[in-house]
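Peer 1: Below you will find the structure I want to go over with you.
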Amino acid sequence: MATVAPPADQATDLLQKLSLDSPAKASEIPEPNKKTAVYQYGGVDVHGQVPSYDRSLTPMLPSDAADPSVCYVPNPYNPYQYYNVYGSGQEWTDYPAYTNPEGVDMNSGIYGENGTVVYPQGYGYAAYPYSPATSPAPQLGGEGQLYGAQQYQYPNYFPNSGPYASSVATPTQPDLSANKPAGVKTLPADSNNVASAAGITKGSNGSAPVKPTNQATLNTSSNLYGMGAPGGGLAAGYQDPRYAYEGYYAPVPWHDGSKYSDVQRPVSGSGVASSYSKSSTVPSSRNQNYRSNSHYTSVHQPSSVTGYGTAQGYYNRMYQNKLYGQYGSTGRSALGYGSSGYDSRTNGRGWAATDNKYRSWGRGNSYYYGNENNVDGLNELNRGPRAKGTKNQKGNLDDSLEVKEQTGESNVTEVGEADNTCVVPDREQYNKEDFPVDYANAMFFIIKSYSEDDVHKSIKYNVWASTPNGNKKLAAAYQEAQQKAGGCPIFLFFSVNASGQFVGLAEMTGPVDFNTNVEYWQQDKWTGSFPLKWHIVKDVPNSLLKHITLENNENKPVTNSRDTQEVKLEQGLKIVKIFKEHSSKTCILDDFSFYEVRQKTILEKKAKQTQKQVSEEKVTDEKKESATAESASKESPAAVQTSSDVKVAENGSVAKPVTGDVVANGC
């Protein structure tokens, strides 16, 4: 049996082995720096010991890991979003909400096929492998292929190796002249002519309301959002400029560039606030150029480090989108940047739809232009200028004249001349107080028009033409109404497609003439016509009629009807009563002069198109005649007499006629 040492001896032995003195260090280098980093995370050493870590070390900055003399090639694949904490793009409609506080130039491009979200590198400035002069912790090289707003892709850019030269003078960005099409008027870049926040003057009187910008005055310090020093707060009444009016994040405060119309936005060195307009003004005018886009694909364009350069527009009211321009509206391609993200040109057209009220729903997104195959050259408007909230006739004529300028037409009709020549119907003959609303027998139909241009012609000439099936349906209804004793009027409720309203009520006063075509309509596809008389001309919103359902149309609201949809007597009388009692402040008569100018433009274009077709047909006929004569001259000189049984050969001998099985040898 082993002898056990007494407890006193054990304690003495332990005290001899223990030592409270710290071992001498070989050098002043901290212990963590001596350790190998191969198995630093999750690994163990050969003895099975878990390595210890010193959490008091200073974290390594990107500038410590990046050698300024080495070229860092950008990664062609976009990594996962890791700026989510700071409000970077997490949705299709998001942009990073923060910008580099030193005011480094922003990018103005989109990422290519590999990108799944909008991913500008850093906090709002372009991908750049070198450190700006004022950045204490610069970002590393760009990690995604950045493409510009063109229809082609730029190749990768490989910058020259070498440190960033802060002593290089920043060139002053010159003013660029706008590429203005011929005949297009441009608002002068004069601050005195900028409209106030209450409205913009239009014509001689009246004002069109605009959306206020609520842009507060920014702090003049070099930091962002007015917080130059730690603890700095925002001014009273300040609205976060990172959010645009459409709910999208903006990489820089939303600003107004109307004072710099059609020129490049200047960049000054007085601070961030000097790059933005401090007044509440209307959005920028058309055809505004910002700067050359030569810095795509990780190329940083030199600019002032104390002020922001401007970026090309993406979303409406975020950067001042151009109504039309060289590169179209790039960022509007379904809010995704895949194969459809490069120069979408607004579904193949160079005009962007900035006002949904003037969009031709289902017929293109342009403001004045629609289908290029349309002979008229003007798209179909579902609502006229009165939708802007002004009833100034002279202002409407200005809009009409602008249409002709945009389409390349000569400005022949002046405002004064149009006032004298335009014949607006007398308003007293419509919306009469004694118009009856109760009928024992009556028939009602819904009429859907493609545009208000055709409704204008109908009121002007008291005529209408429907589709072939619609004309047959109305013709049968008119014959049936004529056979009823005591009379049976046929009322037509007119509505324009996608307008959200009805424009009036008319009565059919004659049969359909299938053999008479009128040349009034915007398109030449309508055949036949019938006379009518307008009783009520006013704008009646659909919201007043949605409660009326039609049993003969699957109990759908009357506002969801097709052309020549019949309405029963009970529902029809309710609609007539609503039409009469509704007090409307606008009607199509307010835009009558506007549509008069459009009608003249359409007729001129039709005449030119017809003349062009006639000249082309004439040239084609002349070419055919010359080709026939040339082919006849190339034929053999032998003359063949077909009206006789005697054939004259080239040598003058006579060939006897062939009879039966006898062969004529011509001897």
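Glycine too: its Cβ is placed from the backbone N, Cα and C atoms.
As annotated by Swiss-Prot, domain 'YTH' applies to 442-579. Swiss-Prot lists K448, S449, Y450, D454, W464, A465, N497, W521, W526, W534 with the feature RNA binding site. One mutagenesis experiment named in Swiss-Prot is W464 to A, and its note says Reduces binding to N6-methyladenosine (m6A)-containing RNAs. Abolishes binding to N6-methyladenosine (m6A)-containing RNAs; when associated with A-521 and A-526. Annotation of the published mutagenesis W521 to A in Swiss-Prot: Abolishes binding to N6-methyladenosine (m6A)-containing RNAs; when associated with A-534. Abolishes binding to N6-methyladenosine (m6A)-containing RNAs; when associated with A-464 and A-526; the original residue is retained in the structure shown. Mutagenesis annotation in Swiss-Prot: W526 to A, described as Abolishes binding to N6-methyladenosine (m6A)-containing RNAs; when associated with A-464 and A-521; the structure shown retains the original residue. According to Swiss-Prot, the mutagenesis experiment W534 to A carries the following note: Abolishes binding to N6-methyladenosine (m6A)-containing RNAs; when associated with A-521.
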Peer 1: To the nearest whole angstrom, state the Cα distance for the pair Y450 (RNA binding site) and W534 (mutagenesis position).
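Peer 2: Between the Cα atoms of Y450 (RNA binding site) and W534 (mutagenesis position), the distance comes to 19 Å.
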Peer 1: Over all pairs within K448, S449, Y450, D454, W464, A465, N497, W521, W526, W534, the annotated RNA binders, what is the largest Cα to Cα distance, rounded to whole Å?
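Peer 2: Largest Cα to Cα distance for the RNA-binding set is 20 Å.
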Peer 1: Just jot down the residues in the same chain as W526 (mutagenesis position), at least 6 apart in sequence, with C-beta under 8 A of its C-beta; none if empty.
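Peer 2: The answer is A465, S466, T467, N517.
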Peer 1: Take the Cβ of W464 (mutagenesis position) and count every other Cβ within 10 Å, whichever protein chain it belongs to.
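Peer 2: Taking all protein chains shown, W464 (mutagenesis position) has 28 Cβ neighbours within 10 Å.
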Peer 1: Using the alpha carbons only, what distance in Å do you get between W464 (mutagenesis position) and N497 (RNA binding site) once rounded?
Peer 2: 16
Peer 1: Between N497 (RNA binding site) and W521 (mutagenesis position), what is the CA-CA distance rounded to a whole number of Å?
Peer 2: 16
Peer 1: Take the Cβ of W534 (mutagenesis position) and count every other Cβ within 10 Å, whichever protein chain it belongs to.
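Peer 2: Excluding its own Cβ, W534 (mutagenesis position) sees 21 Cβ atoms within 10 Å.
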